[in-house]
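If you check Swiss-Prot, you get these features:
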- Cys462: heme binding site (BINDING)
- Thr416 to Phe: Increases the C23:C24 hydroxylation ratio from 0.01 to 0.12 (MUTAGEN)
- Thr416 to Ile: Increases the C23:C24 hydroxylation ratio from 0.01 to 0.19 (MUTAGEN)
- Thr416 to Met: Increases the C23:C24 hydroxylation ratio from 0.01 to 0.08 (MUTAGEN)
- Ile500 to Ala: Increases the C23:C24 hydroxylation ratio from 0.01 to 0.15 (MUTAGEN)
- Ile500 to Val: Increases the C23:C24 hydroxylation ratio from 0.01 to 0.13 (MUTAGEN)
- Ile500 to Thr or Leu: Increases the C23:C24 hydroxylation ratio from 0.01 to 0.16 (MUTAGEN)
Amino acid sequence: MSCPIDKRRTLIAFLRRLRDLGQPPRSVTSKASASRAPKEVPLCPLMTDGETRNVTSLPGPTNWPLLGSLLEIFWKGGLKKQHDTLAEYHKKYGQIFRMKLGSFDSVHLGSPSLLEALYRTESAHPQRLEIKPWKAYRDHRNEAYGLMILEGQEWQRVRSAFQKKLMKPVEIMKLDKKINEVLADFLERMDELCDERGRIPDLYSELNKWSFESICLVLYEKRFGLLQKETEEEALTFITAIKTMMSTFGKMMVTPVELHKRLNTKVWQAHTLAWDTIFKSVKPCIDNRLQRYSQQPGADFLCDIYQQDHLSKKELYAAVTELQLAAVETTANSLMWILYNLSRNPQAQRRLLQEVQSVLPDNQTPRAEDLRNMPYLKACLKESMRLTPSVPFTTRTLDKPTVLGEYALPKGTVLTLNTQVLGSSEDNFEDSHKFRPERWLQKEKKINPFAHLPFGIGKRMCIGRRLAELQLHLALCWIIQKYDIVATDNEPVEMLHLGILVPSRELPIAFRPR
């Protein structure tokens with residue numbers, strides 16, 4: 001363990017280095033001198049005359065030595081409000097700008113045309129941003145990498161094993177009975193939890209329990225009883241660990257994770273303990289499921305992946321862990337926000353109810369095939385994900401020199417794709433601040449597909465997309481059939497970035513039985 005004296009010496013050395021670097025450079029503007037792109041750099045569809053500028057010419061906020069733009073970010077509300085700051089920067093600097101946050105340097109994209117250009121030049125194995133805190137933990141504990149941090153052919157091999165089950169609609173549709181089983185219990189729990197005004201204390205936590213039970217039944221054929229009065233403490237600990245991990249890794253993305261590890265900071269300790277808890281929960285579930293495998297091809301979701309695709313136990317642990325934590329947090333978050341949006345838009349809610357009742361008379365249980373006849377329900381989810389996304393941005397790391405807009409970007413450049421900025425732009429969506437699901441059903445006015453990317457883009461799109469959509473669509477059917485979702489106040493609710501976007505306060509919604 002590092003002694004306090006060593007920690008102080010390291011900190012003093014860091015501050016002296018910062019002082020010695022002198023004054024920060026002036027903010028870069030788009031008027032910087034241009035340079036011609038190297039011949040080997042492919043021009044994207046936006047280029048016409050071949051004239052490009054290099055990456056140092058990109059506009060952006062002031063870049064202080066070592067700190068980058070962290071001081072300005074903190075002044076504007078900190079990392080919790082960085083999504084709002086990024087939207088402000090796009091208005092100020094344009095569709096593409098460069099920003100450095102501590103040790104994290106990236107180029108930000110905020111237009112559909114730039115994202116389309118990136119997609120058209122995508123390689124066979126596109127790279128994501130290196131999530132250094134996750135890698136540091138896996139190396140520290142000798143665990144394998146999952147799909148979020150694997151790269152190259154190893155990423156493709158593991159992804160191929162999972163996408164056979166997760167990306168084929170016919171395979172996902174088979175899971176509706178399991179999802180409905182959990183939803184039936186969840187609706188009963190909602191009845192129990194609603195107070196005399198129809199409010200549910202800590203609704204987000206209850207939605208986490210629902211999403212946890214759903215993904216565990218799909219993966220392990222196991223229920224944890226979180227929707228019952230007597231719940232397993234282990235499952236609650238898992239959910240808490242996910243939230244801790246999500247809230248701590250961002251801090252180590254903008255400051256050197258090696259420094260946190262060396263100094264054994266509280267952030268590193270909390271992050272490591274959270275991952276320990278997550279793996280401790282997942283491993284026994286996987287082991288027990290594999291031991292009970294029936295040996296019948298196609299009979300078991302998890303075991304088929306393991307047996308047919310020759311993954312190692314460590315690879316399975318890592319991939320399933322990442323899949324489960326993403327499913328628990330983002331699916332619950334998406335359902336929470338659409339319930340909020342429907343509560344504030346009763347006209348849209350009435351139209352949704354009419355559609356559901358026309359397809360499912362007498363409160364029938366929804367099935368996957370029923371969703372084909374519910375375009376407005378799907379439009380409601382799309383609109384909610386546009387207006388209040390779970391994740392405000394995704395990333396790429398260029399694996400070759402590429403030209404985007406008027407800038408030649410070298411290999412290794414980290415790109416931040418600001419998908420929330422796309423969804424909130426009037427250039428892409430008329431009345432972008434309004435919840436209007438019907439915009440997705442207009443035949444005469446098509447929406448640019450690169451203006452709405454809630455699950456990412458290209459080959460590294462979220463592998464759990466179809467499963468998440470099925471869970472959310474079925475959940476909406478169940479809830480809208482039984483409850484009128486009402487707003488208990490009309491005060492604005494801010495979004496805070498804690499790994500994903502969460503409300504700044506308890507959501508003011510209530511559920512009144514129909």
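Going from the start of the chain as shown, residues are counted 1 onward.
Using N, Cα and C of the backbone, Cβ positions are placed for all residues, glycine too.
Sequence features annotated in Swiss-Prot and their locations in the structure.
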{"residue": "Thr416", "record": "mutagenesis position", "Cβ contacts under 8 Å, 6 or more apart": "Leu86, Ser106, Val107, His108, Leu109, Leu129, Phe393, Thr394, Thr395"}
{"residue": "Cys462", "record": "heme binding site", "Cβ contacts under 8 Å, 6 or more apart": "Ala326, Phe455, Gly456, Ala468"}
{"residue": "Ile500", "record": "mutagenesis position", "Cβ contacts under 8 Å, 6 or more apart": "Met246, Glu329, Thr330, Asn333, Ser390, Val391"}
